[in-house]
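J.: Dumping what Swiss-Prot says about this protein:
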MUTAGEN   E185 to A  Reduces enzymatic activities by 50%
BINDING   E185, D327  divalent metal cation 1 binding site
BINDING   E185, H226, H277  divalent metal cation 2 binding site
MUTAGEN   E325 to A  Reduces enzymatic activities by 50%
MUTAGEN   D327 to A  Reduces enzymatic activities by almost 95%
Amino acid sequence: MWGILLKSSNKSCSRLWKPILTQYYSMTSTATDSPLKYYDIGLNLTDPMFHGIYNGKQYHPADYVKLLERAAQRHVKNALVTGSSIAESQSAIELVSSVKDLSPLKLYHTIGVHPCCVNEFADASQGDKASASIDNPSMDEAYNESLYAKVISNPSFAQGKLKELYDLMNQQAKPHDTSFRSIGEIGLDYDRFHYSSKEMQKVFFEEQLKISCLNDKLSSYPLFLHMRSACDDFVQILERFIAGFTDERDTFQLQKLGASSSSGFYKFHPDRKLVVHSFTGSAIDLQKLLNLSPNIFIGVNGCSLRTEENLAVVKQIPTERLLLETDAPWCEIKRTHASFQYLAKYQEVRDFEYPAFKSVKKNKLADKLNAEELYMVKGRNEPCNMEQVAIVVSEVKDVDLATLIDTTWKTTCKIFGE
């Protein structure tokens, strides 16, 4: 009954909406005895914006502790902090450790090099562009394309960086510290060659996948994957690792690192889970991924819900293979998105249970950090918006909201652990 009333836009029904929504948020899920819980699988907590820095300029002090408080007030229980480079992965490790006793959320992290950051495997002595980061692209496609030949002809620097990455993963893969939960964010991004070239992306996607197979400890970790406009190459690379293959060339001497692959044979563990996060592909792309393996799961956020075509694709994702995320501070749902129509239906009802957090411009936040109220920054996405993603997906798929939240929570915990 409440689902029907929530979709109504008739304000005369408001007196009925309040007790229904209040009951929904205070009750346990209809599908389980567990309370309402969200698990944000994509939180870029090391991003400069959460430390008050926008385009290289400091506007306010770091506010990520307040951000976590807001998330907890909106039923976010767990979050996966993403690493996009070796340095950022190290920062994620340190940040998760430093806020462990302060955070109302359980925070975990990934380790990996994003396709837009693979230039870091090129010799930094070749110039600042070689060490360009996710926040500072080279903006030079010709330069990016030149790096591949240099790296292959003189692989020693890349060998050292891959060993550094492998060592970092091994150091964190320890039974007494379970904050390291996934290898990633790794993959292919053919929309942003101004960050890195296709060939550099492909070779270091494969090398990182090889690293993930080098020993029994790492082979058990799920993969956190990125794919933009690259489905065919992405699937082809993953197919090789699912089937198993021998790398006789060993250009980067990975066989010296792990005893399990001293023969140069690489194959995913049959139970390994693969999460393609922030999915924005076509219906054809989706089917290729789902058909590749029953262990592939699809993560959706605001970027996955921009257009009517996006919504039609999300509708086709099996609920049991669906995960939710914000990819904060990016990928918010905007008024111009096709998905916003579904949020508008809920806004008045939602405000009965709890009003939306107020937001201010980034240059005004410093004055609000000591206030009792928790202020957001306009235009900056946060984990507290997980509910928005869930609402849109439940509407598009015509799945009961409580059931969707419960199912995605359980699926996420099976992959990354609770």
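Each residue, glycine too, has its Cβ placed from N, Cα and C.
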J.: On a C-alpha basis, identify the one among E185, H226, H277 that is nearest to D327 (mutagenesis position); the candidates are the recorded positions.
T.: H277
J.: Which secondary structure state does DSSP assign to D327 (mutagenesis position), in the simple three-class scheme?
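T.: Coil, per DSSP.
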J.: What does the structure give for the C-alpha distance between H277 (divalent metal cation 2 binding site) and E185 (mutagenesis position)? Integer Å is fine.
T.: 9
J.: What's the CA to CA span in angstrom from H226 (divalent metal cation 2 binding site) over to E185 (mutagenesis position)?
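T.: Rounded to a whole number, the Cα-Cα distance is 6 Å.
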J.: Using a 10 Å cut-off on CB atoms, tell me which of the mutagenesis positions E185, E325, D327 is the least crowded.
T.: D327
J.: With a radius of 8 angstroms around the mean position of the C-beta atoms of E185, H226, H277, what other residues of the same chain does the divalent metal cation 2 site pick up?
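T.: Those within range, site residues removed, are G42, T82, H114, G184, I186, G187, F224, L225, M227, V275, V276, S278, G299.
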J.: Around H277 (divalent metal cation 2 binding site), how many other CB atoms lie within 10 A of its CB?
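T.: So the number of other Cβ atoms within 10 Å of H277 (divalent metal cation 2 binding site) is 26.
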